[in-house]
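Trainee: So Swiss-Prot has the following annotated:
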- 14-15, 34-35, 42-43, 47-49, Val174, 327-333: FAD binding site (BINDING)
- Gly51 to Arg: 130-fold decrease in catalytic efficiency on glycine and 28-fold increase in that on glyphosate (MUTAGEN)
- Gly51 to Ser: 60-fold decrease in catalytic efficiency on glycine and 210-fold increase in that on glyphosate; when associated with R-54 and A-244 (MUTAGEN)
- Ala54 to Arg: 20-fold decrease in catalytic efficiency on glycine and 34-fold increase in that on glyphosate. 60-fold decrease in catalytic efficiency on glycine and 210-fold increase in that on glyphosate; when associated with S-51 and A-244 (MUTAGEN)
- His244 to Ala: 2-fold decrease in catalytic efficiency on glycine and similar catalytic efficiency on glyphosate. 60-fold decrease in catalytic efficiency on glycine and 210-fold increase in that on glyphosate; when associated with S-51 and R-54 (MUTAGEN)
- Arg302, Arg329: substrate binding site (BINDING)
Amino acid sequence: MKRHYEAVVIGGGIIGSAIAYYLAKENKNTALFESGTMGGRTTSAAAGMLGAHAECEERDAFFDFAMHSQRLYKGLGEELYALSGVDIRQHNGGMFKLAFSEEDVLQLRQMDDLDSVSWYSKEEVLEKEPYASGDIFGASFIQDDVHVEPYFVCKAYVKAAKMLGAEIFEHTPVLHVERDGEALFIKTPSGDVWANHVVVASGVWSGMFFKQLGLNNAFLPVKGECLSVWNDDIPLTKTLYHDHCYIVPRKSGRLVVGATMKPGDWSETPDLGGLESVMKKAKTMLPAIQNMKVDRFWAGLRPGTKDGKPYIGRHPEDSRILFAAGHFRNGILLAPATGALISDLIMNKEVNQDWLHAFRIDRKEAVQI
């Protein structure tokens, strides 16, 4: 371990890994610290949907940022594979966002003018996915809302960053960050280092660092419970989505089903009630799923914020300190754009001011400092 880095990134989930990669691309002397294994917690628990249209209901700066990040994924797989040899396992079948009522139809058809979104009648949906529920009224087909396997995206980011010169430290928690003259002091069990810039990207566990650095931004854990089943019986090529529940087909033959939303629950173990509610919604979309064999089940902690948007940007009083945390349900989707934005800020490049304003650390909608 060196004594000094140009940039230290705290948190080895998909957000921190993406930041380390984009900084390494800029030839920044970068270190990435993770208390456990890279991508081992919230990132591995995610289904990996790149659902800009599914998750973002308002056409604001957040939606624009999500669409930008979704577009970045189009060339990302090849770029990372060339450096890391890791396949991010992108599945390009698209998504059916299902309607089960006239109210659903009216809401979904507000997206008709968007690129890559098409309305399908009930008959057209069932022609494409014959095992979807016969109770649907139709669906919006979203061609660009594809999915990846998050653990492998994170792994690819980490290996690619390392190939470009970043130093990676697993099982090395950052204990403390403080301002020390012209440099920033970072304390770890393996030794102390200094950095010109520090980026906090520790998901729901970022609150400790906000507090150490004089900020009161709160993070709320929102537990999500998922399961996977083996699908040996029916064809399913597209993600099915309704009422914040999804069924995602994997190339392995598994279907990933999720997810609950339990605010304030720090437990990373699913409970029977949560799994039951997920399966109830899944059977509504795909009745045949009730006969499939269970593969496994798990839970993860989404990093929630007061207004549901992430913190991405500089410390309001110290431009050397940056934050990228609080991505809630959208960490996988937003990772490329977040990594590039943080890198651009550190490199003093021109950035989109609407995004900076929407995600600024001191926005009144989210926190009082």
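From the backbone N, Cα and C atoms, a Cβ is placed for every residue, glycine too.
Substituted residues are absent from this model; it holds the original ones throughout.
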Trainee: Compare the C-alpha of Ser35 (FAD binding site) with the C-alpha of each of the recorded positions Gly51, Ala54, His244, Arg302, and give the closest one.
Mentor: Arg302
Trainee: For Ala47 (FAD binding site) and His244 (mutagenesis position), determine the Cα separation and express it in whole Å.
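Mentor: About 13 Å separate the Cα atoms of these two residues.
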Trainee: Find the one among the recorded positions Gly51, Ala54, His244, Arg302 whose C-alpha lies closest to that of Val174 (FAD binding site).
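Mentor: Result: the closest of the recorded positions to Val174 (FAD binding site) is Arg302.
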Trainee: Per DSSP, Ile332 (FAD binding site) is which: helix, strand or coil?
Mentor: helix
Trainee: Roughly how many angstrom lie between the C-alpha atoms of Ala54 (mutagenesis position) and Arg329 (FAD binding site)?
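Mentor: Cα-Cα distance, Ala54 (mutagenesis position) to Arg329 (FAD binding site): 11 Å.
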Trainee: Measuring Cα to Cα, how far is His244 (mutagenesis position) from Ile332 (FAD binding site) in Å?
Mentor: 16
Trainee: Reduce the DSSP letter at Ser35 (FAD binding site) to three states and note it down.
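Mentor: Once the DSSP labels are grouped into three classes, Ser35 (FAD binding site) ends up as coil.
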Trainee: Taking every protein chain shown into account, which of the recorded positions His244, Arg302, Arg329 has the largest tally of Cβ atoms within 10 Å of its Cβ?
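Mentor: Neighbour-count leader: Arg302.
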